[in-house]
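Working notes for the structure below.
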Amino acid sequence: MAYNHFSIPKNIEEKENSFFDVTFQDEPDETTSTATGIAKVSIPTPKPSTPLSTLTNGSTIQQSMTNQPEPTSQVPPISAKPPMDDATYATQQLTLRALLSTREAGIIIGKAGKNVAELRSTTNVKAGVTKAVPNVHDRVLTISGPLENVVRAYRFIIDIFAKNSTNPDGTPSDANTPRKLRLLIAHSLMGSIIGRNGLRIKLIQDKCSCRMIASKDMLPQSTERTVEIHGTVDNLHAAIWEIGKCLIDDWERGAGTVFYNPVSRLTQPLPSLASTASPQQVSPPAAPSTTSGEAIPENFVSYGAQVFPATQMPFLQQPKVTQNISIPADMVGCIIGRGGSKISEIRRTSGSKISIAKEPHDETGERMFTITGTHEENEKALFLLYQQLEMEKDRRSH
């Protein structure tokens with residue numbers, strides 16, 4: 001069995017992997033572009049404090065999925081990985097996403113795609129912006145490549161913003177004008193940036209002379225949160241480098257990230273957990289389509305981790321995959337339901353086997369849920385678990 005271990009946040013609802021092929025129109029806001037690269041960091045062995053990818057015999061995620069051992073009640077120990085110097089960090093692959101306004105997206109794309117084309121050729125990265133959607137003001141920028149190039153690309157973007165903005169008094173802005181950048185960070189990776197007791201984020205702020213604000217809540221129907229960086233062009237440039245290093249150090253934690261898609265909340269309503277729909281009716285929303293109408297492959301997840309897509313040929317037996325996920329102690333009851341009714345419904349609807357640890361697995365008090373099934377079955381189970389958590393969170397907030 002392949003083991004993926006990550007903590008479930010409290011308002012997750014669907015998985016989006018939004019990369020779009022580049023198609024340029026005359027109007028920037030109607031332009032579509034995409035980064036088809038995916039960040040993948042080659043690291044000898046994961047660090048012991050990172051429970052995200054639970055591997056056996058030092059195998060990679062892909063290897064462990066083809067050589068599947070039986071699940072155990074204990075998470076196998078993993079060894080520490082050596083530290084990297086800046087030269088090594090610079091070459092590590094990373095995908096870094098940012099949240100943009102429609103106006104900012106238009107500036108980055110430029111007339112007939114001129115700016116984004118220059119961005120790619122100048123910094124040697126894969127870059128794309130999600131397409132504009134009526135009545136939706138958010139768009140997502142995705143940049144993939146070696147860390148050094150990704151940082152240069154964001155510097156290029158910040159410089160473009162500086163050239164196309166003015167100060168409150170109407171004078172042109174310059175490199176010393178304070179500005180803001182909103183990065184999208186997986187909830188499971190936010191701790192790598194904040195650090196214990198906020199120590200790491202404070203260190204980054206002091207080192208880069210910037211101000212950083214990490215959002216408490218995840219964006220709708222995703223497991224991504226925002227980190228706002230406030231400062232001058234140089235401040236933002238330095239902060240992005242430090243944040244990139246944090247993400248590379250703990251890239252395994254990003255597996256299973258549900259990407260924020262500004263379109264999803266308008267076009268993909270969620271079914272009710274209490275409905276009597278068949279498994280086909282409650283399956284997670286399909287991957288977004290490119291402008292050519294072809295579905296984006298589902299085997300892309302953030303920050304380098306990859307999983308195998310469910311086969312499209314039902315007559316072939318799909319491999320069973322095991323995922324270990326942690327549920328906050330105070331939310332376990334709402335998942336199980338009275339007499340186990342809710343967890344039984346999730347098992348029946350998804351087709352996955354779901355077992356629950358009787359005791360917390362660490363000092364956080366979280367309980368381990370083990371989900372075993374095909375990739376498609378597990379996706380359905382996770383979707384329903386996330387939805388139940390969101391419903392419970394909404395109920396408690398009223």
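Numbering starts at 1 and runs along the chain as it is shown here.
For all residues, glycine too, the Cβ spot is worked out from N, Cα and C.
The domain 'KH 1' feature in Swiss-Prot is assigned to 93-157; the stated evidence is sequence analysis.
Model confidence over the domain 'KH 2' (178-243) stands at 92, taken as the mean pLDDT rounded to a whole number. Look at Swiss-Prot and you will find 178-243 tagged as domain 'KH 2'.
Residues or ranges marked as domain 'KH 3' by Swiss-Prot on the basis of sequence analysis: 320-385.
THR50 to Ala appears in Swiss-Prot as a mutagenesis experiment; the accompanying note says: Fails to suppress the Cl(-) sensitivity of calcineurin deletion. No longer phosphorylated.
Under mutagenesis, Swiss-Prot gives THR50 to Asp or Glu with this note: Potently suppresses the Cl(-) sensitivity of calcineurin deletion compared with wild type.
Every protein chain shown contributes to the tally, and the Cβ of GLY110 (mutagenesis position) ends up with 18 other Cβ atoms within 10 Å. For the mutagenesis result GLY110 to Asp, the note given in Swiss-Prot is Barely detectable binding to pmp1 mRNA. Fails to suppress the Cl(-) sensitivity of calcineurin deletion.
Here Swiss-Prot describes GLY195 to Asp as a published mutagenesis experiment; the accompanying note says: Barely detectable binding to pmp1 mRNA. Fails to suppress the Cl(-) sensitivity of calcineurin deletion. The number of other CB atoms found within 10 A of the CB of GLY195 (mutagenesis position), across every protein chain shown, is 14.
According to Swiss-Prot, the mutagenesis experiment GLY337 to Asp carries the following note: Barely detectable binding to pmp1 mRNA. Fails to suppress the Cl(-) sensitivity of calcineurin deletion. Sequence-distant neighbours of GLY337 (mutagenesis position) (same chain, 6+ residues apart, CB-CB distance under 8 A): ILE343, SER344, GLU345.
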Counts by DSSP class (helix H/G/I, strand E/B, coil) across the domain 'KH 1' (93-157): 32 helix, 22 strand, 11 coil
Rounded inter-Cα distance in Å - GLY195 (mutagenesis position), GLY110 (mutagenesis position): 37
